[in-house]
Every structure is written in C-alpha cells, then in structure tokens.
Amino acid sequence: MNKLNFVILCLAALLVFDATAQQDVHGPFQGQRQNEFDLMFVKEIFKNHNSNVVLSPFSVKILLTLIYEASDTSFGNAVSNTKRELSSVIQNDNIDHTRSYYKQLLESAQQDNKDYDLNIATNFFVDDFIEVINKYQQIANTHYHAMLEKVSYSNPTQTAATINNWVSEHTNGRLREIVTPDSLEGAVITLVNVIYFKGLWTYPFPEVANNVKPFYGTRGKPTNAQYMEQNGQFYYDNSADLGAQILRLPYRGNKLAMYFILPNPDNTVNQVLDRINSASLHQALWYMEENEVNVTLPKFKFDFSEQLNEPLQQVGIREIFSQNASLPLLARGRGARDEVRVSRIFQKAGITINELGSEAYAATEIQLVNKFGGDGVQIFNANRPFIFFIEDETLGTMLFAGKIENPVF
C-alpha cells in the first residue's frame, strides 16, 4: 500500500486590545483594497454558522499563495489547471505585484512598535526524506518570510509537539494545539501560518463594573452581555447601500483599525452580507466621515476552529485537493515530486475585546498527501448581531474578520 503524503495548511490568529489615549491622525485606507477573495471566503464561512465566528482570511490567503507558487511549471509557457484555478480565485494574476505586496506587509509587521504587537510567521514542517527545491525555498523565504524545519512524520507524537510548540511560541501561548498526532497520519509536509495581534485602542473605553444590558440575538430571545460605552469623534457612516451602520475604532500606532458593521434594525447579518462585495464595501468605507458618535459595544472573548476544505471548494479552489493537483516546484524525494496534493486546510482562531483593546490570534495549517493515496451625535448601539474586521490600513489588508451572534466574555 502506498504511503499517503499529506500537505497540511494550518492558520492561527490572536487579537488583544488595550489602550492609553492618543490622538488619531490616521484615517481609513483610501486605496484599492485587494479583498475579493477575502470577502468571498468570509461570507462562505459566515453563512454556515449561526454562532460567533472569528478567522483570518489573510492567513488562509498567504498559504494558498505559497501553494500557488509551487504550482509553477518549467515546461515552457504551459500553465497547469492548478495554477490557473488558484490565480483566478485568489487574484494572483501579477506574481511580481503579489510578491511585492506580501514582502512589504511582512517587513512592516516585523518592525518594532511600542504601541502594539503584530507577529506574522510561516513555517514548513518537512519530512526527513523530502527535499524542498532550492528555487522554491528562496521564493518562499525572500517574498513570504517562510522558514523550513525538518521533522519525522514516522514519529507523529514528537512532530505534533514540535508544530504545536512553534504555534504557541508565536501566539504568546494563546494557541497551544493546532495539530494532533492522529491528524498527521500520512503527512509529508505541514505548512503553518500564525498571526498574532495585541493592540491598544487609541481612545480606550471607561472601565465600568457590571455594565450589563440585553443583547438581542437572531433567535429573538435577549441574553445579558457586558457592555462598554463612550462618546467621541470616530469615522462613521450609515450606509443605505449596505443597510448598516459602519464604525471605525483605531488602534495606537497609526497602522491598524477595527471596523464594526451593524445591520439596521430592519436588516439581518445575512441580508447585509448579501449586499457586501469588494466594490460596495469600498464605497461604504470611502463615505465614512468623522462624527460625534455615542458608541455602545459588548465585550466578547471566544475561540473558533474550522476545517476549510469544503468552504474553499465552494469558492472555486478544488484542484489542489484532487488527484490532478500539480505542485512540481514544492519538493522532490521519495513519493514527493508530482505526487502530492493538499489533504486538509484547518484554521483555529480567537479574539478578546474589552475596554482597553483587543487580542486576536489565528493559525492555519495545510497538509499535503500523496495524490495516489454625519449630523449631530450618531448612536452606534451594537446590542444585536454584527460583523467586524481588523485591517492593516497601510495596505488595506483584512487581517481578521468575524461576526457576533451572542457576545460571551
């Protein structure tokens, strides 16, 4: 029986907020966002869950881009179906632009900043008998800051511990387990990306003990939630096109911000999601202006994990999971070259939001296998389900996204 050779993709993300008051001199990103895939992927996940969700579309996309890089071919100008499909879905038509984009973002994330912690890291955990092709190693390291570590999948307990320890280290201990020994059965390569963010609100909320009020979930029955409140000048818009209010809360450091999309009382989260696409969201964010806003938000803290194979197939990424997968630049060695496919993509994420700020984290894993085997004071009262996302505003990159159906803190 042939050994199954898996490539696993794992993602992890973490977000934490704290704050000391500081002037917000940095407004929303005004350029063209590259978020078509992000929104399509997020909407696919959201529609399958009637509960709280948090995930990192960025973490998924960077690993899929690394798989895209491996789908290149040395046979003249031929383009494999694997590469064509990935390019179409994740919008990698210009690979030089894509590489420059990731390199710029990752180098920016590595800069020391006293106002926030942002850590993005990618690692290949490769079986001893697999040799990753030098050209691919150079591409992965130079443009995506990806590192490589040799492990022995014949000892899955030790390898799982190695991977989990790496994830824990890069998320400040918030994520302790992304793989288990059983989940590594047949694996030859595991690609892991982690993203960790701990930020301070530019304008922290006053801490008030036991500020408990009703939260009206989709089922109509109110539950109690702990709220935080403040008045201040914030970027805000009530979008008629989306049928929702949009609020921006910046973090210290003039780099990142959190956006909240609150459906109007006569709309639901799903109805707003149906109206959101790259163009409509860009327009809604463009129309945001500084207003005096009375902000009421629930505090929340939760983790979320999801197998991503099915959602990704629903948005058009199918070939990497099939017997027809073509990843010739990834590796060579016994049972590797032209004989690997992606078996599993998995993400685990978490988020904490309170008066001081937020903490969020996510890890994504990909496993490859042998393929043979306004006017006046605005009121923003988030006492009903809403959507949120955290953006790196230097490039308009959506790092985290989620929805709240029942705030638990």
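Start at 1 and count along the chain as shown; that gives each residue its number.
Positions of Cβ are set from backbone N, Cα and C atoms, glycine also.
Original residues only.
Under DSSP, Lys198 (mutagenesis position) is assigned to a strand (E or B) in the three-state scheme. Mutagenesis annotation in Swiss-Prot: Lys198 to Cys, described as 6.7-fold reduction in CLIPB9 inhibition without affecting the interaction with CLIPB9; when associated with C-359; the structure shown retains the original residue.
DSSP assigns Ser358 (mutagenesis position) to a strand. For the mutagenesis experiment Ser358 to Glu, the note given by Swiss-Prot reads: 3-fold increase in peptidase CLIPB9 inhibition. Does not affect interaction with CLIPB9.
Swiss-Prot lists Glu359 to Cys among its mutagenesis entries, and the accompanying note reads: 6.7-fold reduction in CLIPB9 inhibition without affecting the interaction with CLIPB9; when associated with C-198.
Each residue contributes its Cα atom, and for Ser358 (mutagenesis position) and Lys198 (mutagenesis position) these two points are 6 Å apart. For the pair Glu359 (mutagenesis position) and Lys198 (mutagenesis position), the Cα-Cα distance reads 5 Å.
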